[in-house]
Every structure is written in C-alpha cells, then in structure tokens.
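J.: Input: one structure, supplied below.
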Amino acid sequence: MAASTSTRFLVLLKDFSAFRKISWTCAATNFHRQSRFLCHVAKEDGSLTLASLDLGNKPRKFGKGKAMKLEGSFVTEMGQGKVRAVKNDKMKVVKEKKPAEIVSPLFSAKSFEELGLPDSLLDSLEREGFSVPTDVQSAAVPAIIKGHDAVIQSYTGSGKTLAYLLPILSEIGPLAEKSRSSHSENDKRTEIQAMIVAPSRELGMQIVREVEKLLGPVHRRMVQQLVGGANRMRQEEALKKNKPAIVVGTPGRIAEISKGGKLHTHGCRFLVLDEVDELLSFNFREDIHRILEHVGKRSGAGPKGEVDERANRQTILVSATVPFSVIRAAKSWSHEPVLVQANKVTPLDTVQPSAPVMSLTPTTSEADGQIQTTIQSLPPALKHYYCISKHQHKVDTLRRCVHALDAQSVIAFMNHSRQLKDVVYKLEARGMNSAEMHGDLGKLGRSTVLKKFKNGEIKVLVTNELSARGLDVAECDLVVNLELPTDAVHYAHRAGRTGRLGRKGTVVTVCEESQVFIVKKMEKQLGLPFLYCEFVDGELVVTEEDKAIIR
C-alpha cells in the first residue's frame, strides 16, 4: 500500500514538473518576442530609450500585484509585435493656474476721488471730515472693488476699518453706485449682503458706529449689530423689521441666531473677519466654522450638492499681525487671496510661512516671524518707557505719570478683572476721574463708559486687554501697563491703543524691580528702545544713558 502511494506521488510530481517547464517556456517565448520587437525598434530609430517609445516620464511603482503605470497621458502596451496606445481614463489633467491679476495700489492718492468711489459715498466722507486716504486704504480699496479676496495687514490705528467698509458700501446699500450692483432693490432688502465678525462687543459696536456715520441718520437702519450682552429677542425683531443689508456682530451671537433660523445669509456677498488672529482662537472655532458654512460660499468653490443657491462671497481678513495661522486660514477660506499692506499688494501664495503647519512647538524661525509682524503692527510715532515701583505704590505711580505727561485720555491695562475696581476706587479717591471696563459689564454700561471716555468726562479707563481689543479712541495719548503683558504680541496690542492715525503716543510700563528682566526681554524681541524713567517734581525724567539713545 505504501509502495503504491509513493508511485502515485512520483507520477504527480513528474506531471507538475512538466507543467512548470511548459509555463517557463511560454514566458521565455513571450520575453524573446518582446526582445526581438525592442531590437527591431532600436535598429530603425537608433538607441533604445523611453523617449523613443513615447514614454518620456519616469515610471512609478504601485503596490504588489498591480501593474506598473507611467505618469504620462498614454500607456504603451507591447506584445505580439504590435504597439497599441491606450488612454488612461483615471489620469487627472492638471491645469496651469493663472496668477491673480493684482491691481496697482494708489499709494500716492491725495483724495478719495482717486479711488473710484461713488459720489454719494464721497459726500459722506466729506461730511465726516475724511479727506485724504491712508496708505492701507489706498491699497485695499481698489483691490477689494476689483473683487479680490484679501488679507489686510497694517499697524493699529492706520484706518483698516474704513479700508474694507468703503469698497463694501460702494457695492451694496443706499450709497452704492447703481451701475455696479447686479441685484434688484427687492433682493437687497430681503437678503443680508455683508457680514462683519468681530471678537469683542466693543469692536463690533465701534464698527457699527463707523457704518452709521457713513450711512447717515436716514439709512442707519441698514446696519444691525448682533453682539452678546444685549437682548436677543430684540435683535431678532430688528432683523425682521429693518431687513438690514449689513450685519456686524460677535461669533457666538451670530451663530446662535443662525441656528434659530432667523438669520438668512446664503445671499451674502461679503464676509469680513476683523481681528482674525483673535477669531482663530479655540473658543471661537465652532462658531466661526458655522458662519463660514452659511455665509455665502467661497469664490471658485463648486456646489456641495446638485443645487447650491448660495452666492459667491468675497472674504476679507483683517488684523494688525499676520502669523502663519492667518495665512493658512486665508488660503483655506478664500479664493486666490492677496495680502494688502501699507506699501504693497501681493498674492498670498508668494508669502512664505514662517513654520510648518504641523509644528507643535514654536521654532526659532516661527517666533522670529511672529515678532516681525508684531513690530509692523505698532504705530510708528510711539515712545516706550518703563519705570520701577513697588506693587502697593503702582496706583500713585500711575497718577504721577498722568500729571507728568499732562495726558488727557489714558488707558491703564491690568491682567485680571477683579483688580480693576480697586484701582478705580483709589484713583477716584485722589480726585482723578476714572472708570473700569470688563466683560461683566452689560452692553449699556460699556456703551456709557466708552461714550464718557471719548467725550473727556473720564480721564483714565482701567481695563484688561480682551475688553480693549479693537477699542478705537483716536484721542488716547497715553497707555500705561500697570501689570506686564504676557508677551511681546500682547504688548503690541496694548500699545496700539495710542498713537492712532499718525498721532503721537506714549506707552509707560510700570514694573517691579524683579520684573525688569522681562521688560528687557521684550525690548530685545521688539527691537525698540524702552527708556528707563522716573517722575520727579511733576516731570518725566530720563537717565543720561537713555538720553544718548534718544539722540
């Protein structure tokens, strides 16, 4: 029985060997046929290369068991002495991307007439006392009117708000030039045409006031503010009754009303994110994503479904500093955006990021790039001082500083809201009109404080950085840091509250002796001289060594 089994096994093995021999013979025959074909091609066309076979591109290997594909428009199959060209249906055709047409900015514009604005808008500017555009306005207005998505970067107080409001008002609303608008009057009244998002209530209210000034008392209802701290029901009723063309608000309140179905923004043509570097923080992320999904659609983006009734929106990002996070957001949310600065307009694709996207820890180049943009955000006509004081004497130092510089409008910064009331109480006890502003104040209280501060009824406004972000008080001539900012970027945001629109401004940092090294570190990072000063006999006195630096 064992012998019979062995015999059968040998017979099967012999048959299998014969089968393998036949397979190898067929493969060899096929190989020699192809070799003869290649030799024939070589004799007729010279040397045998990939180019001679119309395969000029390099081969690319795929996974095991898959045929080798060539990165070209056609794949050549050889066999049976014939050549057949087969088109690769899965091959993607990459179109050459045309560079965005950049409008030459009018840096030498001496009047708003040169920017091509409607006559009605020019009359409003003249009525409000605006005669000469700033550098950033001369650069931004033509670019936005041309239809470019834009990132506007300029130092604090350079007129960035008007830089985007003017082109928007020239396209929509009662001041728009009729020949530019492609929408009927009924569409304008039923759909929101522009949305402006700000990180704080103060900045949102400030933008609304600027729009109302330009629109005038007759058309002021064409803009509606949607900010937190106010009655939501009244805001929804105002939306339904007034049918505004422009909405200005904070991310949370806008997203809240949008979820309730009371905010119709599919026909929105303009989306502005002011102080976008702050809006990119984690606590705004969910609301910002909802706004981006419901406010029009990105220009150049295809429809998500079979029918997409959303209008193409023009996206404008605004900030005094443009770190890599802003550049990344602009490329994701916009279509071929341009970077608008006070002296140039360039495609954002040409701006080199300072660090890779996935960098979890800031590198030296990333930190240097952020510091560089911070320096650019500072108003040019600022003087920076620091003085040493014990913690319990800081309020007296603040009072002596105000008297020595004869300051009329002062903003004093602290890091925590709970300490503001104590500082205000001590200043009031010493006969200096002051008030506090923080997040716990309601909308009415904050509006009242800001109005009194701008009118001069309040000399010192004590606040924290978040509440004062975007605060625009052109008359502010002194900023005092009663507590040190966390870094150079926060210092720049505080310092930007003074020296606005080319005015002179002073920044004084009050620190303890153990904190001087922090001031020196910020001085080195910003590349600006921080002069040590003292207040003697009602005057600000600078040491002889620092006087040499001034000269």
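Here the Cβ of each residue, glycine as well, is placed from N, Cα and C on the backbone.
Every position carries its original residue.
What Swiss-Prot shows for this protein is this:
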| type | residues | note |
| --- | --- | --- |
| BINDING | Ser154, Tyr155, Thr156, Gly157, Ser158, Gly159, Lys160, Thr161 | ATP binding site |
| DOMAIN | 141-340 | domain 'Helicase ATP-binding' |
| DOMAIN | 397-548 | domain 'Helicase C-terminal' |
| MUTAGEN | Gly228 to Glu | In ise1-1; increased PD-mediated transport, with higher frequency of branched and twinned PD, and impaired mitochondrial metabolism accompanied by a disrupted mitochondrial proton gradient and an increased production of reactive oxygen species |
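For each feature listed, report its degree of burial, its nearest neighbours and the pertinent distances within the displayed model.
T.: Note on Thr161 (ATP binding site): other Cβ atoms within 10 Å of its Cβ, all shown chains, come to 21. Classification of Thr161 (ATP binding site) by DSSP places it within a helix.
Residue environment of Gly228 (mutagenesis position) contains 17 other Cβ atoms, counted within 10 Å of its Cβ in all protein chains.
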J.: Hey, how far is Gly228 (mutagenesis position) from Gly159 (ATP binding site), Cα to Cα, in Å?
T.: 25
J.: Which chain neighbours of the ATP site, leaving out Ser154, Tyr155, Thr156, Gly157, Ser158, Gly159, Lys160, Thr161, have a Cβ atom within 8 Å of the mean position of the site's Cβ atoms?
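T.: Leaving out the recorded residues gives Thr134, Val136, Ala163, Ala320, Arg500, Leu501.
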J.: Please work out which residue of Gly157, Gly159 has the most C-beta neighbours within 10 angstroms of its C-beta, and give that one of the binding-site residues.
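T.: Result for the most crowded candidate: Gly157.
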J.: Are there any residues in the same chain, six or more apart in sequence, whose C-beta is under 8 angstroms from the C-beta of Ser158 (ATP binding site), and if so which?
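T.: Non-local contacts for Ser158 (ATP binding site): Thr134, Asp135, Val136, Ala342, Pro379, Leu501.
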J.: Across the domain 'Helicase C-terminal' (397-548), what does the mean pLDDT come to, as a whole number?
T.: 87
